[in-house]
Structure formats: structure tokens, C-alpha cells
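Working notes, structure below.
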Amino acid sequence: MWLAAAAPSLARRLLFLGPPPPPLLLLVFSRSSRRRLHSLGLAAMPEKRPFERLPADVSPINYSLCLKPDLLDFTFEGKLEAAAQVRQATNQIVMNCADIDIITASYAPEGDEEIHATGFNYQNEDEKVTLSFPSTLQTGTGTLKIDFVGELNDKMKGFYRSKYTTPSGEVRYAAVTQFEATDARRAFPCWDEPAIKATFDISLVVPKDRVALSNMNVIDRKPYPDDENLVEVKFARTPVMSTYLVAFVVGEYDFVETRSKDGVCVRVYTPVGKAEQGKFALEVAAKTLPFYKDYFNVPYPLPKIDLIAIADFAAGAMENWGLVTYRETALLIDPKNSCSSSRQWVALVVGHELAHQWFGNLVTMEWWTHLWLNEGFASWIEYLCVDHCFPEYDIWTQFVSADYTRAQELDALDNSHPIEVSVGHPSEVDEIFDAISYSKGASVIRMLHDYIGDKDFKKGMNMYLTKFQQKNAATEDLWESLENASGKPIAAVMNTWTKQMGFPLIYVEAEQVEDDRLLRLSQKKFCAGGSYVGEDCPQWMVPITISTSEDPNQAKLKILMDKPEMNVVLKNVKPDQWVKLNLGTVGFYRTQYSSAMLESLLPGIRDLSLPPVDRLGLQNDLFSLARAGIISTVEVLKVMEAFVNEPNYTVWSDLSCNLGILSTLLSHTDFYEEIQEFVKDVFSPIGERLGWDPKPGEGHLDALLRGLVLGKLGKAGHKATLEEARRRFKDHVEGKQILSADLRSPVYLTVLKHGDGTTLDIMLKLHKQADMQEEKNRIERVLGATLLPDLIQKVLTFALSEEVRPQDTVSVIGGVAGGSKHGRKAAWKFIKDNWEELYNRYQGGFLISRLIKLSVEGFAVDKMAGEVKAFFESHPAPSAERTIQQCCENILLNAAWLKRDAESIHQYLLQRKASPPTV
């Protein structure tokens, strides 16, 4: 499953200028932080809810399932005939079941009479039902029959309804599914655990003018005997698979199709009249399937793959085997009206979901503890795939900004969790669909791939997929296969990364010894609140690469740091050469250099001799060290000014994100405008070089960079940018000159931030007129930029209106919270005032966690952590408990950062104003 893109986390941190701060200072800061955490009850997660997995005495062999959805009254009828194996004599069968009413149930042992169930005991809290029988079911096989009814809900989970508008303007509904993690039980009674696999024979009774899809190809379509307006559609039997991967869709769709070079039928289903918008995803999918087949050396196991755009969809996409569901914005590309970033996103999401067809579907995690095996791996290999299809995207540099740093932000918190985390109750499972399972998982796999090399990695992946195909596996099984392929101690190394939370800070200092360079390395757990405080500091086995200015793109030495401290000698390094750790920013750690080593690296930023991904990593480490209180934020601002010649989009993107975090922090002060002046000074030179219009020879990354820079300058109030944005917006609205898709977001943001009620009304009109969901989302994401209190309230009210799809409400409210200090307060009040409606809308899924995170994490006053905690104590959100803890911790970290550095930042900005620096 691909989670929809979140706004950048407000939690960045790390590196070092000058000698380390006195340990006592760090200790005092850390202890005071942790005292505040403990006083608020935020230092540890609450006790886990009681949970038991299903008993093993009865298990399915095959589900024969027929569903008849009613698209007018939003109900469905179901008939299940499950071939089952009774492994231990029993008089009851326990299954998962939620929001379903069972009408009748019976069990017929093979060759014997049917036994009717005499009772259905629903355990609603545990989402289970116990079927009781009057006599003992003996060991052996038999058939379990259940007739049931359910509701096509509007919660975007289970078997639910999705609203769409026909080309003629009529509102209609499709019936669609979203079962991961634990919602197949809302469509039919089942053994809803990933390790309880079976085959499926699915039939759908649907209106004859509707499209019906499921995991497999259609094998029969015939009139339904009881109603001439209905047809019964039967699908081929699936391979052995987990319940969470079952899917069905009933609605009105067009499609485009092709065949991959391996002969697999590939279709992209789109809303009626928009088949053209499916062609880009179709092209990507047709390239991706053979790429994965060759990489894994395992063929795609189904005869077809459908990719379909769903109007109301909570996640970004879902990898159902053979029928992958997507948000419209994650699948559809309009050749004229889609921006470059949307094309890239579609390519990544398609690559992610198709990777799951092997890694997750063919071989499935044994339990949700190993979710990261699915999501971490897919989140890594999607980049490998896109790099293969679109090498011009420089996608691996973007990985560092999008995934690697995002994971480190979260994993530095006291309220993080290990990659492998014990989960039980469904509410706990929802919680781990986060940046640890996805982005940290992807980052440590990237590190592992680099450590053992591509050849042995591919060999190990083939061994793993071949051995466990159509079965389940745990993390240890993957390590064993990779260890056998590479001969390296994979389990010993990787257990330090997956079984304990956090990551190390590597401190390094250097000494020239004749013609060699002696490096002294030490590792300690990096903490967002400063130094680690505890009896036994965790240790990692860290693959470390070291490069020098002699050849910045090649590792001079690779080592495995398997102890707290070690010395390394680099042969033949001249005194004037710099030395850098973590070539390519591949190792999942932060680096803190001695002042002399760091000073030697800074010219490499100015003259671009450091590779882009290393410039990015160096800056990001510094910023994170400042957030943690290890260095002064002023030192980071000085380094940021060295990026005046920077040409790389992703480096600018990371700089922009960090300056955005700092701007949010300083919005709590009375010198917010001074940091905006700094932003304008840093971004003006690159803005002038780029201009507003594409130049001959420019490509994908230039388009991304132009939009980023103009948006940053416009938001900061850069006069020339603001004037040009207003001119182009006026021409766009009047139809004189339509804005290119790549310029719309920065222009919309700029005119709204510095506009009035008329500007907002025009934006809302553009939203209403937009035929394309990408354009609607583009507008929704910038509405929060408006500054006037009455307009902020208007945007918040709009967020819950019928004009905004349920899954997009979160980004509108989050945009308000991130737009200004007043917006943050207004958004928090709005959430509290409308909590019942919002919580019911998302039913405790991951969108509620996203909403909470985006809305409160930008606060920087200690008392707000207490207020947030108190609100959720009286308004429980079980699936967001960890997110709430993390948000409160971040609020305290922001407050500490502000108290510590605000005055020095202010003085530095005033000093710059008095005598602008020359760079």
C-alpha cells in the first residue's frame, strides 16, 4: 500500500561546527526534556490492548464467494461456501467479522450431513464471530456455508461506496474495496490474517451496464435469473493468497490496454471519458512488469494486471493482486494539464504497487510485525524501477530527501518504534503504516544493497521468492537468503537496524600522520532532544564508506563499524584533501565532524566538487544537529548561504524544507519577517537564473526546480515574484494565457498568501470548475496560505463541504495549520470543535493520524503538548496513540529549540541586515 504524500515533517535535526558542547550541558538539556515528557506521560506508549490471533483448529482451503451489491440503497448480500480443514475436533468456528450480519451458517463434513450453527456470538471489540454448533466437528475437510448481509459504507474501508459524477453531471456510486490491513472482514466473514492463505473463487452480481473487476480474469458472464437488469460475473480461481489482497470493483469505467513483452495483459481503468489520462501509467506498468521479472528472475504469476482509479480512496494506492487500486491523482496524467511532479509520483506509485505483486503478494509477511518486509522493500525498489524507466529524474538523490531524511526525523524521537514492532489489535496495526515501516525500511534496504552489492542482492532475492512463493515469511527468512547469497553476516548486521529503534550519530575527527589520515570514529544513539541518556547505549553494526576529494564519487575505503569506537587509517591522503563519511548518503546514520574536518568540506559545497547527494546530506545533518541542540542554528544558516551556486533540484528541495521548518518555528516570534528576508536572499539568485519560462534543453528536474523556487520566493513576499505571479494569475483567470501545470502551484500559493477575499473566491471558483482531480488537489493544498482570520475560517469550513473529497479534507486542514501561526491555532480549534465528525469520517484509519500530525506538530509552546494530550485523553483515537505521543514530543522539542536559539538567530539576522554577507 502506498500512503498518500504527507507534508514534510516538522522534525528535522543534526551535524557539527566546532568542538562538542560540554557533555554536562547536553545531559542537562536531555534530562529536562525527558522530565517534561514524563510529566506529561509521553515517555512511553500506553499498554497494549488485549489481543489473540485466531485459533488454528479450523482453517480455509478455498473461499467460493458471491456478492450482490446494491448501488442505490448501499447494502450488499453475500453467500460464502468455504472449503475448510478441521485440524482439531471442535464445536465452534471462530472467524473475523465486522459490520456484517450473518443470516444462516452451516458446516457439512465431507460425505456427511449438514450441521446448522445454533448461535452467532459477535465479539465486536475484537472484530470476531464465534459460530456455535450442536455437535462436534470432527477432524477432516468439509464445507462452511454462510449467508450474510452488510452495508456499503462511506468510510473508505472494507466493501464501500465511492461517489463520482458522470459526464452529464449525475451523481452515482461505485462499489469498491480496501482490505489492508484488517478490513476484508467487513466484506465477508473470513480468517483475516496474512498467514491464513487460501484460493478464492469470486462471483459478483451487478447491473448489466456496469464494469465488474476482481483479482483474476472473467471466465463467465451470464444473466442473473432473478432480475433481467443484473448479470452474474465469475472470475477465475486465484492462487493461494491472503485475504487483505482480495479486491472487487463495480462501477462505470473506460480503459486502455496493452501487453507487456512477457505477454501479460495490462489495463488501466479510468473514469468514463478519461481513457487518455491512463496512457502514461499504462506505459510505466508495461515497462515495470518485465523489469521486476528480470530483477527477481521470477515471472509475474497472474494472467492480467488491472490498475484502476477510485474517486474516494484513503491511501495513495493498494497492491491487490491483479487489481491495483489508486487515487485518481496517483494514476491519471493529463498530457496538457498534469505537472512534472505528478508524472513522477505516478511512476513511483505504479513501481511501488507492482513490486508488491512479488514482494508481499507472492511471498507475504507472516504477521504484521513484518509489515516492513512489504512496505520497506517496495519503497526502495520503486526508486530502482523509476531510475530504470526515467534515468533523467535523478531519483536516487530525491530518495534521500523524500525517504531517508523523513525516516531519520521520526526515528530520532523517544516515541519512535523499531522496524520490527510487535502488534496485535487492528488499531495497533494501523499505527505502523508510517515512515518507519516505509521510509526507514527502504533506507536500511538501500544500505544493505550497497553493503552486499547488486549481484548478490539479486541472487538472494531470487532464493527468497522461490523458496517462499505462495507462502509466508518473516524477516529472518530474508536475512538467511541474502546471507547464503553473499556470504556476509547479514542477520547480525541487520538485526541491529530492525529490532531496535533509532540510529547512530557517528562522531569523527582526523589527524594527519605523514602521508596518511588517521580517523577516530565513535558511535552513539542520536536523539532529537540531545544526547542519549541511559545505562546501556544501543550500538549498531554500521557499514561505513569513506571518500576523499581525490575522487569524490568513489569510496576510498569501506568498513563495518561493529564496536563503539574504532580507528581507521586512510593511506596516501594529502593534507589539503578533504575526507567525508557516508558517500552517497547511503548509510542510515548522522555524521558529526570535528570543526577542522567540517571546515575543509565547506568549499566543496561552494564549488560543487562534493556530489549533490553528499551536499544534501551534509546540510541535512547540520540542520538536525541544530534542532537537537548540539550546534547553534546560526552556524547552519551560515552554511546555507554557501549554496549560492547550487544547481540541483533535490538539494534545493531539502534546503527549502528545512527553511520552512525554521520559518514555522520563528512564526512564534516577532521577527518572522527577518527569516523571510533570509529566504529571499538565499533563493533570489537561483530564481533569477531560472526565470519564469522554460528554456531550450531544459528537462524534468528544471521544471521541478522552477516551481519550487518561485513558490518559495512568492510565499516569502519577494516583490518581483509577487508582481509577476499576480499578472500571470490574472491572465490565467481571464483566459488570456493559461498557466502551465508546473507554474500553477507556486502562482496559486503566492497570490493567496498575499491576497484578499476576492482572491480566495476566485480560487474556490477555479476549484469548482476543475474537471481534473489533480487540479482540485493542487488548489486544496494551497488554500491554507491565506492569512486573514475570516478567510482562514472560510477555508476550514470548505474542508468539510461536499466540494472536497473525504480523503482530501486532511490536506486542506493541514495546509491551514502549516500556513501561519493564526492558521495553526484556528485549525486546532476546528479539529476540536468538529472531532466527532472527523473521527467518524475516517473511522480511526491512518488518515486520522495524518490529520493530527499535520495540525498540531508545528506548535512550539510547552503547554500545547499538555493541551493536545488532555484532549485526546478525553477523545480517544486508538489507532493514533503513537502519533499523538510523537506530536507532543515534537512540540516540546520545538519549544526547547526556540528558547535555546531564538535570540541568537534574531541577532544574526539583524547583523546580516546591517551588513549583508558576500558569498
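Placed from the backbone N, Cα and C atoms, the Cβ positions cover glycine too.
Look at Swiss-Prot and you will find GLU353 tagged as active site, proton acceptor, backed by sequence analysis.
In the three-state DSSP reading, MET318 (substrate binding site) counts as strand. Of all Cβ atoms in the protein chains displayed, 25 besides its own lie within 10 Å of the Cβ of MET318 (substrate binding site). Here Swiss-Prot flags GLU180, GLY316, ALA317, MET318, GLU319, ASN320 as substrate binding site, drawing on similarity to another entry.
Packing around HIS356 (Zn(2+) binding site) is summarised by its Cβ count: 26 other Cβ atoms lie within 10 angstroms of its Cβ, all protein chains included. Positions annotated as Zn(2+) binding site by Swiss-Prot: HIS352, HIS356, GLU375.
In the three-state DSSP assignment, the secondary structure recorded for GLU353 (mutagenesis position) is helix. Among the sequence features in Swiss-Prot, the mutagenesis site GLU353 to Gln is noted as follows: Reduces catalytic activity by 5,000-fold to 15,000-fold.
Quoted from Swiss-Prot, the note on the mutagenesis of GLU353 to Ala is: Reduces catalytic activity by 25,000-fold to 100,000-fold.
Record note (Swiss-Prot), mutagenesis GLU353 to Val: Reduces catalytic activity by 300,000-fold to 500,000-fold. The unchanged residue is displayed. Every protein chain shown contributes to the tally, and the Cβ of GLU353 (mutagenesis position) ends up with 29 other Cβ atoms within 10 Å.
Quoting Swiss-Prot on the mutagenesis of TYR438 to Phe: Reduces catalytic activity by 1,000-fold to 2,500-fold. All chains included, 26 other C-beta atoms sit within 10 angstroms of the C-beta of TYR438 (mutagenesis position). The secondary structure of TYR438 (mutagenesis position), as reduced to three states from DSSP, is helical.
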Between GLU353 (mutagenesis position) and MET318 (substrate binding site): CA-CA distance (Å):
7
So which recorded positions are near ASN320 (substrate binding site), with CA atoms within 10 Å, out of HIS352, GLU353, HIS356, GLU375, TYR438?
GLU353, HIS356
Within 10 Å of HIS352 (Zn(2+) binding site) (Cα-Cα), which of the recorded positions GLU180, ALA317, GLU319, TYR438?
ALA317, GLU319
Based on Cα coordinates, which of the following binding-site residues are within 10 Å of TYR438 (mutagenesis position): GLY316, ALA317, HIS356, GLU375?
GLU375
In three-state DSSP terms, the structure that GLU375 (Zn(2+) binding site) belongs to:
helix
Whole-number Å distance between the CA of GLU319 (substrate binding site) and the CA of HIS356 (Zn(2+) binding site)?
6
C-alpha of GLU180 (substrate binding site) to C-alpha of GLU353 (mutagenesis position): distance in Å?
13
Number of Cβ atoms other than its own within 10 Å, given for GLU375 (Zn(2+) binding site):
27
